[in-house]
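According to Swiss-Prot, the protein carries these features:
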MUTAGEN   LYS58 to Arg  Does not affect readthrough on the poly(A)-stall sequences; when associated with R-275
DOMAIN    102-165  domain 'S5 DRBM'
MUTAGEN   LYS275 to Arg  Does not affect readthrough on the poly(A)-stall sequences; when associated with R-58
Amino acid sequence: MADDAGAAGGPGGPGGPGMGNRGGFRGGFGSGIRGRGRGRGRGRGRGRGARGGKAEDKEWMPVTKLGRLVKDMKIKSLEEIYLFSLPIKESEIIDFFLGASLKDEVLKIMPVQKQTRAGQRTRFKAFVAIGDYNGHVGLGVKCSKEVATAIRGAIILAKLSIVPVRRGYWGNKIGKPHTVPCKVTGRCGSVLVRLIPAPRGTGIVSAPVPKKLLMMAGIDDCYTSARGCTATLGNFAKATFDAISKTYSYLTPDLWKETVFTKSPYQEFTDHLVKTHTRVSVQRTQAPAVATT
């Protein structure tokens, strides 16, 4: 009996610390597949070290121009990519800059069904939030036949959707920025989420779903207001993420200063991209010879 109790409540078991971090409110972090699996193996491999598996050991071979520039250290930070609005198509770019500080959390896993001629086809939809608690946050949604596949896909999509978060002050500009710079509103479906600056020390006054995203974004103090069907967790999370991503959409007076326009990395490192593209294409065309008898 002692072994069974240790397996069920240990760090790697289905009843480990992962459940304690997700709360137990209706439709929330703790009402996912863990309750339906009942220890039959669906909840395994959810720890930090279990995700990724052998894929993390392989060397990253970038397939996009942006990926080649990042791997060759031509782009020094993620902010350079955001400055020129370059689309990020490889999650390894995010891992390259933020890999050590990124934390992810499964917000919800819900079954969805599709009616076919053969009957109902059930798949699982995973909502995953990811952030470094210091100005970067992302949200990923993935649907798959298996829970583990859905979570892995949602983590990759969350990394690709990471946006910078602009922080500001409620009153005097003393200390580090701690709240949203202005009132921002995000919407998804019928859900409308409004973020309002708050004094230092207030904390995040919101429901559990926006609170988790705001904490991952690095916002310490914030008032929130929500309207619509907030019981729909997916729309609630997407509306909050939409509001957070709009913090850089407003040109406030402190950003009115003239800036010097510089070349895009694609223009600045054109010669380097031509060389690396030639080298990569040669490696791909030189296939190993196959012995025939």
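Note: Cβ is positioned from N, Cα and C throughout, glycine not excepted.
Every residue here is the original one, so none of the noted swaps is modelled.
Of all the mutagenesis positions given, namely LYS58, LYS275, the one with the smallest number of surrounding CB atoms inside 10 A is LYS58.
Here the Cα atom of LYS275 (mutagenesis position) is found 24 Å from that of LYS58 (mutagenesis position). The secondary structure of LYS275 (mutagenesis position), as reduced to three states from DSSP, is helical. LYS58 (mutagenesis position) falls within neither a helix nor a strand when secondary structure is assigned with DSSP, and so counts as coil.
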